[in-house]
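Written out below as structure tokens is the structure these notes cover.
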Amino acid sequence: MTRTSPRHHAPSETKRRVPMGGVHTNPGKKLTITAVAFQFFINGLVLAAWATSIPHVKNAYSFNDAELGVLLLIMAAGALLFMSLAGYFSHVFGSRRMSIQSALLFPSALVLIFAAPNCMTFLCSIVLFGAANGAMDVLMNHQAKALEENGFPRIMAFLHGCSSTGILAGIMTFGVIGDGHYVARSVTLLTGILIVARWLFPHLLDDVRSGEHRLAIGELRNCKLLMFGILSFLTMVTDGAIAEWSKLYLIRVEQVTDQVGSLGYVAFTLLMIAGRISGDRVKDAIGCRALIAISGSLASAGMTTALFMPSFAGKLAGFALLGLGMANLVPIIFSEAASMNTVSKTVGLTFVSVCGYSGFLVGPPIIGRIAEAVGLGRALLFIIAVGVIVACASVFFDRHRSGQPEP
């Protein structure tokens, strides 16, 4: 449930929080929602463009696997650091300004990565890329939560669906359609983003602030916040593991080509998009607790199907079902963490963002280590366990529907 405190209903407070041309006029409503959705789309698009270009970067600089691992660790460190600082920057400089800067810096850093004339410039670009990604991840969720607080209770899952759509677009732009010309493609990507952003980003919500912006150690003793963090971590472990290992699993088991092996992740992503687009309405209809329980069960059933169905079509159906099950977990966790009465919105979002991003990073190597010992198929049983844990954890979520207070 999205809890809205009484102050958000006060006319004077609403006017202060929502800029002119914001969500109180019909054209402004559409433009504000579109602007925030475009942020999520950019995030998925640029992240996928980078991920599919990693082999090119490795070959261009002759990195070995260990050096590439260090490189990704440096990028992750920058992301985690600026995730932690994003709330502070938003508090000091304003949400709209920082959201715009991070959203434009992210694709700009991608151009610098491909155009870097030497290794030192490349390393600086990687740090900048990670920092922009981390800050943008937190800030765009601030904007999403602000929309929920200003009359759009069914929006978080849809916005995360826009991110998944961006991921598909990034895979198509940089992974499927040819090879080479990375600088030209990244510049074209940045130019398109700048053109659309010039029109949309002035309509982002401004002054999205929430009092305390520092994560105090004492707040980590909050059991519900810790639970949200653990669930965010496990959910993103699964996302990272499927992104990395689903293709290899199908290639090994079904003896298919690289292109055909990619269909597993495509099926996963397509059903995730479908689930997120409809997720807010489903949550409104059946309640948060029921949706979490169903999602965890679908995820476990999907991974079980993908592992044990003998046919290739059956395995694809399993990955699709897994994507449907995973679709609404992150949006709900983020929304609930930002709605807690015992910690500020900024602290809740920052904590679950850091936990989730950490899970996405460590998920593939965790599965890889387990696979070395017991085989990839058995290692992926871990994802079935994640679904069971999520379904059991549904009892800690409110059972009420959106807009209905918990009795």
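Using N, Cα and C of the backbone, Cβ positions are placed for all residues, glycine too.
Here the original residues stay in place, and none of the substitutions has been built in.
From a predicted model like this one, the values you see are computed outputs, not experimental measurements.
Listed in Swiss-Prot:
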VARIANT   N64 to T  In strain: RM220-3
VARIANT   L71 to G  In strain: RM220-3
VARIANT   S90 to P  In strain: RM220-3
Least buried by Cβ count (within 10 Å) of the variant positions N64, S90: N64
Other C-beta atoms that fall within 10 angstroms of the C-beta of L71 (variant position): 18
Alpha-carbon spacing, N64 (variant position) to S90 (variant position), which is rounded to whole Å: 38
Rounded distance in angstrom between the Cα atoms of L71 (variant position) and S90 (variant position): 28
